[in-house]
Amino acid sequence: MVARNQVAADNAISPAAEPRRRSEPSSSSSSSSPAAPVRPRPCPAVPAPAPGDTHFRTFRSHSDYRRITRTSALLDACGFYWGPLSVHGAHERLRAEPVGTFLVRDSRQRNCFFALSVKMASGPTSIRVHFQAGRFHLDGSRETFDCLFELLEHYVAAPRRMLGAPLRQRRVRPLQELCRQRIVAAVGRENLARIPLNPVLRDYLSSFPFQI
């Protein structure tokens, strides 16, 4: 009896605790109340770019746009285009190379697309490549060219040999690239269409018709 009365006493609810239990809201009543709708927060407005806030200036004509687009595609295929390489990075890569070694990279100047970095006798230097009136020329030179690679070929073949061999990202070139270069050098890019080849090989030759 004593044990049973003790258990009953332990399980009994004290009068002081009863009002507290009655005052606590039940979970069923709180869950039945409708939830407040979630309103999406408005996205902050993105400010429009100010005129001239890009790296390159606006193209003057659609022909200029096509020429730069074509030049970019040729640069991607040439192997010595180093993209957004800095001036310091370009000079460090050229420092131990022979005189005349060069590479093409993006210019950091707002009014130029590309820059030419070359190892001179006095050390590496960089020259801006200007694009004006649909033609390319080096900074400080009056000689202009329809194509950036014609400009490079001109300075490679010049008597003073300002440019030598390009610094390629891959030192070992694929055999098909070497064959294409020799064919272009042998017959000239103006005669590539006359070579009796299937369309696939002819397209490959014309995809980079330069001797560099």
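Cβ from N, Cα, C; glycine included.
Sequence unchanged from the original; the noted substitutions are absent.
The domain 'SH2' annotation in Swiss-Prot covers 80-175. Taken residue by residue, the domain 'SH2' (80-175) breaks down under DSSP into 19 helix, 29 strand, 48 coil.
Annotation source Swiss-Prot lists domain 'SOCS box' at 162-211.
HIS55 to Ala or Asp appears in Swiss-Prot as a published mutagenesis result, with the remark: No effect on JAK signal transduction suppression.
Within its own chain, ASP64 (mutagenesis position) has PHE131, GLY134 as residues 6 or more apart in sequence whose C-beta sits under 8 angstroms from its own. Annotation of the published mutagenesis ASP64 to Arg in Swiss-Prot: Loss of JAK signal transduction suppression. Reduced binding to JH1; the original residue is retained in the structure shown.
For ILE68 to Glu, Swiss-Prot lists a mutagenesis experiment annotated as follows: Loss of binding to JH1/Y-1007 of JAK2 and loss of signal transduction suppression. Every protein chain considered, the tally of other Cβ atoms within 10 Å of the Cβ of ILE68 (mutagenesis position) stands at 18. When secondary structure is read from DSSP and collapsed to three states, ILE68 (mutagenesis position) falls in the helix class.
Note: ARG105 (mutagenesis position) has non-local neighbours TYR81, TRP82, GLY83, PRO84, LEU85, ALA90, PHE114, ALA115, SER117, i.e. same-chain residues 6+ apart with C-beta under 8 A of its own C-beta. For the mutagenesis result ARG105 to Lys, the note given in Swiss-Prot is Loss of LIF signal transduction suppression. Loss of binding to KIT. No effect on binding to VAV.
Within 10 Å of the C-beta of CYS179 (mutagenesis position) there are 13 other C-beta atoms, taking all protein chains into account. Here the residue is the original one, but Swiss-Prot notes a mutagenesis experiment at this spot, CYS179 to Phe: Abolishes interaction with elongin BC complex; when associated with P-175.
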